[in-house]
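Quoted from Swiss-Prot, the note attached to the mutagenesis of Gly29 to Asp states: Blocks channel. Abolishes ion flux; when associated with A-276. According to Swiss-Prot, the mutagenesis experiment Phe276 to Ala or Gly carries the following note: Constitutively open channel. Abolishes ion flux; when associated with D-29. While the structure shown retains the original residue, Swiss-Prot records the mutagenesis experiment Phe276 to Thr with this note: Small constitutive ion flux. Among the mutagenesis results in Swiss-Prot, Phe276 to Leu or Val has the note: No ion flux while channel is in closed conformation. The residue drawn here is the original one.
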Amino acid sequence: MLHFAHIFQNKVHTMNITKPFPLPTGYFGIPLGLAALSLAWFHLENLFPAARMVSDVLGIVASAVWILFILMYAYKLRYYFEEVRAEYHSPVRFSFIALIPITTMLVGDILYRWNPLIAEVLIWIGTIGQLLFSTLRVSELWQGGVFEQKSTHPSFYLPAVAANFTSASSLALLGYHDLGYLFFGAGMIAWIIFEPVLLQHLRISSLEPQFRATMGIVLAPAFVCVSAYLSINHGEVDTLAKILWGYGFLQLFFLLRLFPWIVEKGLNIGLWAFSFGLASMANSATAFYHGNVLQGVSIFAFVFSNVMIGLLVLMTIYKLTKGQFFLK
């Protein structure tokens, strides 16, 4: 028996040398988008009886995919540790690791309707996890020498911006609204500081084709920000919410114009980078609709977001059936 275990470990070691782990960390964008869309549908429960069923189905699928990916990442930590280490120290790819605590919090948000205790545990794990990761990894960049202008990619929004906004929303769900404001402030200031740096980089140099799908992350900050804000202020659509929504739509128009350039080399799973922004657009649209504010725009935003994420799902299924989903 030990002989077979030794052979298996040697085989795994050989595989590590010859091929990458089949699941990139960026693929956590799939349960991210599905979970956020589930929450958007949940907020329509009092308007459409079927909305709860749609939300539950999306939530169950998102949670199942998240569990699968977490197990695969645990396997990666065990047998592909050098690849994990390289990703952590990469000036670009390290940001995608933040998707793990972000999705953990969103799955906690979904589970809250069924099991508040487990949900709260997941939300706190995600909140503490993202804060520790940002503290350890992002602070290293302040030491200099490890970050260059070309390292400025949209994925850099994830650790300090998206993660803090998600913490704000999740903590508000648990009733910690004041604490949520702290994370909201952290995310908003981080966004304001990083946004001009990224836009300046995009103006003076082009993203490589393999990184262009990450442009979808640019859609997220404004819509995730307004969703977090509406969570902690009890859903009141005030002037700030309208301002944030307006900026989100401006980014949407820019990205629609750039989309042919983004997919110049073909469709790929990386396009799920758009999903968090799209789902947060739908989520905030429900609050605008409930508040009788820009109801026509909110209906369009909700329908558009669902159609776009539906197309991402169809693309993913196609890639799976063609054997093009996992890295080889």
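Cβ from N, Cα, C; glycine included.
Keep in mind that this structure shows the original residues, not the substituted ones.
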Which residues in the same chain, at least 6 apart in sequence, have a Cβ under 8 Å from the Cβ of Gly29 (mutagenesis position)?
Leu99, Gly270, Trp272, Ala273, Ser275, Phe276
What number of additional C-beta atoms lies within 10 angstroms of the C-beta atom of Phe276 (mutagenesis position)?
32
Which of the three DSSP-derived classes (helix, strand, coil) applies to Phe276 (mutagenesis position)?
helix
